[in-house]
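Peer 1: Take this structure first; my questions come after.
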Amino acid sequence: MTNLQDQTQQIVPFIRSLLMPTTGPASIPDDTLEKHTLRSETSTYNLTVGDTGSGLIVFFPGFPGSIVGAHYTLQSNGNYKFDQMLLTAQNLPASYNYCRLVSRSLTVRSSTLPGGVYALNGTINAVTFQGSLSELTDVSYNGLMSATANINDKIGNVLVGEGVTVLSLPTSYDLGYVRLGDPIPAIGLDPKMVATCDSSDRPRVYTITAADDYQFSSQYQPGGVTITLFSANIDAITSLSVGGELVFQTSVHGLVLGATIYLIGFDGTAVITRAVAANNGLTTGTDNLLPFNLVIPTNEITQPITSIKLEIVTSKSGGQAGDQMSWSARGSLAVTIHGGNYPGALRPVTLVAYERVATGSVVTVAGVSNFELIPNPELAKNLVTEYGRFDPGAMNYTKLILSERDRLGIKTVWPTREYTDFREYFMEVADLNSPLKIAGAFGFKDIIRAIRRIAVPVVSTLFPPAAPLAHAIGEGVDYLLGDEAQAASGTARAASGKARAASGRIRQLTLAADKGYEVVANLFQVPQNPVVDGILASPGVLRGAHNLDCVLREGATLFPVVITTVEDAMTPKALNSKMFAVIEGVREDLQPPSQRGSFIRTLSGHRVYGYAPDGVLPLETGRDYTVVPIDDVWDDSIMLSKDPIPPIVGNSGNLAIAYMDVFRPKVPIHVAMTGALNACGEIEKVSFRSTKLATAHRLGLKLAGPGAFDVNTGPNWATFIKRFPHNPRDWDRLPYLNLPYLPPNAGRQYHLAMAASEFKETPELESAVRAMEAAANVDPLFQSALSVFMWLEENGIVTDMANFALSDPNAHRMRNFLANAPQAGSKSQRAKYGTAGYGVEARGPTPEEAQREKDTRISKKMETMGIYFATPEWVALNGHRGPSPGQLKYWQNTREIPDPNEDYLDYVHAEKSRLASEEQILRAATSIYGAPGQAEPPQAFIDEVAKVYEINHGRGPNQEQMKDLLLTAMEMKHRNPRRALPKPKPKPNAPTQRPPGRLGRWIRTVSDEDLE
């Protein structure tokens, strides 16, 4: 799960459940290994709006139990009145002993209108307060917004029709299970006796100094004198206990005290009242002890408690009006809230206030809570439990994502529509292999990518990627490879343990390597002058990132930079690459903060910003320039990168700076340039050719430079400007004789700066080469693999092929490509590509491939719903369909993978039967047996129809049953002598006699009588 190269386990279920609780529960991947079961509990309430149209909903988003929140309505006097508690659908303590909350989300909205109201009005304010409910000082509709300054924890003026969504985000990790206050076996004289086991983990204790030599004095009154000795804020929604004692002293005979403790709710009403002393007489001249020992169970706390009050009633035995009463008191009390300091139990709280909603409207609260639950012994007999899986990578990834939630836009309260829009983004965050397209649109791509790089361990590969080659060699040869394999794959490497010629930059890199710094560098080597062109970066420099920025219609030239690390004093290792743009002027506003303020001077005294101040740039420029990292380039704009990359050192960007200084293009030049231009007009070769080609090709650009690049520009400035494809000048007029960087003798032949080989032979490298040759001689398959690798390197597509391999782990696409590549010389090949070369003919998927794709789609859809057993293989065995309701019920109850093609009807609730009336059955039988006017159906046929209704649980016959009933009716009609007579068939009409033709005026027509 934590390996980015693993394509089969790419989802982090825990963070997906945290950000999208409706996808279902997931085990917390920490090291608390307890056998448990996962369960989702829904909460749905339709709350009626009061007369004022305003109210308040208090949520405890992190409470590990059945309590979700409470609803209060605002009264006309400006005070809130408690309405009801909000709980999960199932009372968890009745069936489970221990619990851990995984995730929770709740939605508040209104979509109903009372009678006489024709428009949905009203707004909602919501805020998450990082404290307890009693600590809020202003709970008015507008005052709530001042409870926090964090913009991601509050929203205001959301229409009630749109609604708000409350998302529970953890405040701590690696927590233990909480006892739910479940009932335990007990026997007592009172049949109503109940014993529960409450949570004692992390209690919250309030210590109250009730009296410190408090002096009371008053005159006698009938019924006694009542005072409030103390009132203090506390928070409790679970069981609590009160302990302590007060000591009273008096000099008045016959004084009698009574003490009462009140537990007061958020609305100011007394929820629980306990008399701790009644008619307690005081003795003069001594200490009178008044102990307190109260236990309040959870089932008596019917609404959130926010304060406690102690009242003392003083009276006098046989007292008369005017008698003096006085006493003094000292002592303290402790109020213990069981489990009150468990993270999320009492803080934070989320308050959702609605205002100006029509009286009588319904505000709907709906949500889901996901738990890890340990069942009680009775339920454990029939419920399968399993261990959670310890996954430090997934846990660290979750912690880092949520620690950056303010920068990633992850809120605790959302407008519901916005939260729905963010679901695809959350799914992308939970998928470690996602390309972060949506995150890039929101501007969070670089942050998440940096977090993945830190949190998720990645399989280390050779660079350029030659991991398939290394694995093919086997363990016997793998240890011989390493840095030398990179040299063999075409990357310039210094011999391990061998010193290079010293220079200032090399010494800087050595110092940086000793300190563990990262180095972003362009490396090239010319004879007798080894130079490292790079960027010195502090450790962990890539951990932060910023949003992207786009620059439109800005002239720029491009050049690639290779990111490397220094493993030892002289051996750099390439890791990645980045494209940079040269822009005219001082444009530090376009640079990441890590590059601002750093510049290097040219020979003419101008500045190039974005470079480290390392000497002088060997160019004569006519103006200042700024070098900025970019992520993409389009027709006339570039996308800037805000990765915290430090300033560049070296000369490989000189070619791009010189071109910018001479031609001053008005739009970005869509060709990247590589090579170091010196003061003599010579262009020096660079190493890491494959890496730089991949950098340019990744952006759809060609790479121009001296040597085997997409555009070979030659070894000097004169040939470069003639061959460069985007040069805007007419070369027939030869206007470049006096250009800067052109040597005095324009006809002088230049030689390549890179005369030496790309890497030096070393004993270790020779051993590695011999080992590979020996393996190739023994294994023909490895010989073929080596030939393929050399072919990839010669054509500069090693990196492209490695990236393609990551996207095609099972080589399905490659097999299809090879299977459908037409042979050279075929008819279709000649028609498309001429007489030579290869191509790919388009074709649709085979039925088997289409079926496999369908199985994969079904499996992915099931996975998004939290149904992980429905793999593509399982779906194929199940008749290429998803799990049935019975299979889902079986998996939810047993957590075992159901057998394909098994319906598990015992796990599906039986359909409720509906009894059909005799009139309905008779009407159906008559309709089926014959048309109106025919004989009535016999009783046997009516009984057959009644059986069908009984089988269908009160529903009429389906198509197959209707066919059977029609056949039965036909048979009964032929056997029944009392069946209606068939209607007579109509006789065919006799042909009419043809009328005689016109015979004339004097001719008589001959009739049959005349013929007789």
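Positions of Cβ are set from backbone N, Cα and C atoms, glycine also.
If you look for the noted substitutions, you won't find them, since the model keeps the original residues.
Note that the structure is predicted; figures quoted are calculated from it, not measured.
Annotation source Swiss-Prot lists active site, nucleophile at S652. Annotation source Swiss-Prot lists active site at K692. Swiss-Prot lists D30 with the feature divalent metal cation binding site. The domain 'Peptidase S50' feature in Swiss-Prot is assigned to 513-755. Natural variation at this site is recorded by Swiss-Prot as Y80 to L, annotated: In strain: Isolate Indian. Under the heading of natural variants, Swiss-Prot lists H253 to Q and annotates it as follows: In strain: Isolate Indian. According to Swiss-Prot, the natural variant L263 to F carries the following note: In strain: Isolate Indian.
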Peer 1: Can you tell me how far the Cα of H253 (variant position) sits from the Cα of the residue listed as 'active site', in Å?
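Peer 2: Between the alpha carbons of H253 (variant position) and the residue listed as 'active site' there are 100 Å.
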Peer 1: Measure from the Cα of L263 (variant position) to the Cα of every one of the recorded positions D30, S652, K692, then give the nearest.
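Peer 2: With Cα distances computed to L263 (variant position), the winner among D30, S652, K692 is D30.
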Peer 1: Any same-chain residues 6+ apart from the residue listed as 'divalent metal cation binding site' with CB under 8 Å of its CB? Would you list them in sequence order, or say none?
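Peer 2: When sequence neighbours closer than 6 are ignored, the residue listed as 'divalent metal cation binding site' has Y173, D174, G388, F390, M395 within Cβ distance under 8 Å.
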Peer 1: In the structure shown, which of the recorded positions Y80, S652 has the fewest other Cβ atoms within 10 Å?
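Peer 2: The recorded positions Y80, S652 were compared, and Y80 has the fewest Cβ atoms within 10 Å.
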Peer 1: Can you grab the distance from Y80 (variant position) over to K692 (active site)? Cα atoms, rounded to a whole Å.
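Peer 2: Pair distance, Cα basis, whole Å: 68 Å.
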Peer 1: Fill in the CA-CA distance, K692 (active site) to S652 (active site, nucleophile), as an integer in Å.
Peer 2: 12
Peer 1: If you count Cβ atoms within 10 Å of each one, which of the recorded positions H253, K692 comes out on top?
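Peer 2: Within the set of recorded positions, the most crowded position is K692.
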Peer 1: Does DSSP give L263 (variant position) helix, strand or coil?
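Peer 2: In three-state terms, L263 (variant position) counts as strand.
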Peer 1: Around L263 (variant position), how many other CB atoms lie within 10 A of its CB?
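Peer 2: Result for L263 (variant position): 24 neighbouring Cβ atoms inside 10 Å.
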Peer 1: Per DSSP, Y80 (variant position) is which: helix, strand or coil?
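Peer 2: Assignment for Y80 (variant position) reads strand.
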